[in-house]
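As C-alpha cells, the structure follows; a few thoughts come after it.
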Amino acid sequence: MEWIQSLPKIELHAHLNGSIRDSTLLELARVLGEKGVIVFADVEHVIQKNDRSLVEVFKLFDLIHKLTTDHKTVTRITREVVEDFALENVVYLELRTTPKRSDSIGMSKRSYMEAVIQGLRSVSEVDIDFVTASDSQKLHNAGDGIGRKKIYVRLLLSIDRRETTESAMETVKLALEMRDVGVVGIDLSGNPLVGEWSTFLPALQYAKDNDLHITLHCGEVPNPKEIQAMLDFKPHRIGHACFFKDEDWTKLKSFRIPVEICLTSNIVTKSISSIDIHHFADLYNAKHPLILCTDDFGVFSTSLSNEYALAVRSLGLSKSETFALARAAIDATFAEDEVKQQLRFIFDSASPEHV
C-alpha cells in the first residue's frame, strides 16, 4: 500500500520516548553497557526484535527511562523522531513528553523541555514549524526549500500519574510559560493503575481555565468511576478508550470528544484481544471524530502508515475514505486556526492523487 505512505497524515498521540529509532537505542544502550550501568547482552535482542511481547515492551520502556536522562540525548531523539515522522509524510505532529527532573545531573523540568526545543531547532532533514502562528518571530528553519518536506510540530506536556498535585501544577505552569515555542496542551498519562483522578484534577482544571488544550489517557484499564469523571471533565480529546461500557460510549458520543486510536498498541498490550473487535470500527461507522495514531512507534515497531494500512484492511476502506479519515484529523488538532488552514490546503492539494 505505497499510496498510504504518500498520503498526508496527522499524528496526535505520539510519546517522544516511545518513538526512538532502534538503531539509536542500540547505540545508546551499548554506551550504557560499557559504563556498567546495564548489561548490554540482556537488552540487545529485545531492541533488535520487531515483534515484541508485552514483557519485552515493558523491558524496553525500563531501558528507555535509563537512556533519556541527559540533555544531549533528549535533544538527539527529539530531532530524529520529528525527522522520522516527516519522512513518512506526517505533515502535522503533536509530540508529547513528560518533563523530567534529575537533580544528580542538574536536569530540571524546564531544562528537559529546553533540550526538547533544541532538538526541534536542530532538525535539518526537513523544514519544521514549531512556533505558534501568532508569534511574529518565526523560529522555524523553513528555508523555502523546493521539494523538501515540511512538518508542523506542537508539543504536549505530560503529567505522569505518579506525580503529586503540586508537581502536576508545576508542569501546567511550565506549559503556560512555553506557549511561544509551540506548547499547546497537557496530557495525562503513565501507569493507569497508579494515582487518583482527584490528584490531577486541580492542575488540569487550571490548564483548561488558562486555555491549554487537554487530552487524557482514558479507559486503559477497567475503572468505571474514573472514566465517567474524565468524560464529565470534557477534555478536548481522549486516548485509547479500551475499557468503556455502554454508558461511557453514550456519554463520549453525546459530548463528541475525539478519540485517539492506537491499533497496534492496543493489540500488543492486550487491551484489545483482536483488531476484529476493536472499537475503532464502531466509532468510525457512527461517524464519531477519531484519529489514527502510533502511541509509541519505536517500542511497538509500527508507523503511522502501518496504522492506516491496518485500518484499511480491517474495514475495507477505499482510497477516498482513507483520505477523508486522514483529513478529518485536522479538526481534532490543538493547532491555531492559521495552521489548520494550511493543513487543509496541504490535504486539498493532494486530494486528486488519493481520491
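Keep in mind that glycine also has a Cβ here, set from the backbone N, Cα and C atoms.
So, quick note: what you're seeing has the original residues, none of the substitutions.
According to DSSP, His217 (Zn(2+) binding site) sits within a strand segment. Under the heading Zn(2+) binding site, Swiss-Prot lists His13, His15, His217, Asp295.
In the three-state DSSP assignment, the secondary structure recorded for Gly190 (N(6)-methyl-AMP binding site) is coil. Under the heading N(6)-methyl-AMP binding site, Swiss-Prot lists His15, Asn17, His65, Thr97, Thr98, Pro99, Lys100, Asp160, Gly190, Glu220, Asp295, Asp296.
DSSP assigns Val57 (mutagenesis position) to a helical segment in the three-state reduction. Its Cβ taken as reference, Val57 (mutagenesis position) is surrounded by 19 other Cβ atoms within 10 Å in the chains shown. Listed in Swiss-Prot as a mutagenesis experiment, Val57 to Phe is described as follows: Reduces catalytic efficiency 20-fold.
Per Swiss-Prot, mutagenesis Thr97 to Ala is noted as: Reduces catalytic efficiency 3-fold. In the three-state DSSP reading, Thr97 (mutagenesis position) counts as strand.
Per Swiss-Prot, mutagenesis Thr98 to Ala is noted as: Reduces catalytic efficiency 2-fold. Neighbour list (Thr98 (mutagenesis position), Cβ cut-off 8 Å, at least 6 residues apart, same chain): Leu157, Ser158, Ile159, Asp160, Thr171, Ser189, Gly190.
Among the sequence features in Swiss-Prot, the mutagenesis site Lys100 to Ala is noted as follows: Reduces catalytic efficiency 3-fold. The Cβ of Lys100 (mutagenesis position) has 18 neighbouring Cβ atoms from other residues within 10 Å, across all protein chains displayed.
For Glu220 (active site, proton donor), the Cβ neighbour count at a 10 Å cut-off comes to 21, with all displayed protein chains included. Among the features that Swiss-Prot reports, active site, proton donor is placed at Glu220.
All protein chains shown were included, and the count of other CB atoms within 10 Å of the CB of Asp295 (mutagenesis position) stands at 26. For Asp295 to Ala or Asn, Swiss-Prot lists a mutagenesis experiment annotated as follows: Abolishes catalytic activity.
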Quiz item: Expressed to the nearest Å, what is the distance separating Glu220 (active site, proton donor) and Asp295 (mutagenesis position) at their Cα atoms?
Solution: 13
Exercise. Rounded to the nearest Å, what's the C-alpha distance separating His15 (Zn(2+) binding site) and His65 (N(6)-methyl-AMP binding site)? Just drop the number here, would you?
Key: 13
Quiz item: Going by C-alpha distance, which of the binding-site residues His13, His65, His217 is nearest to Val57 (mutagenesis position)?
Solution: His65
Exercise. Please report how many Å separate the Cα atom of His13 (Zn(2+) binding site) from that of Asp295 (mutagenesis position), as a whole number.
Key: 5
Quiz item: Closest of the recorded positions to His217 (Zn(2+) binding site), Cα to Cα, picking from His65, Thr97, Asp295?
Solution: Asp295
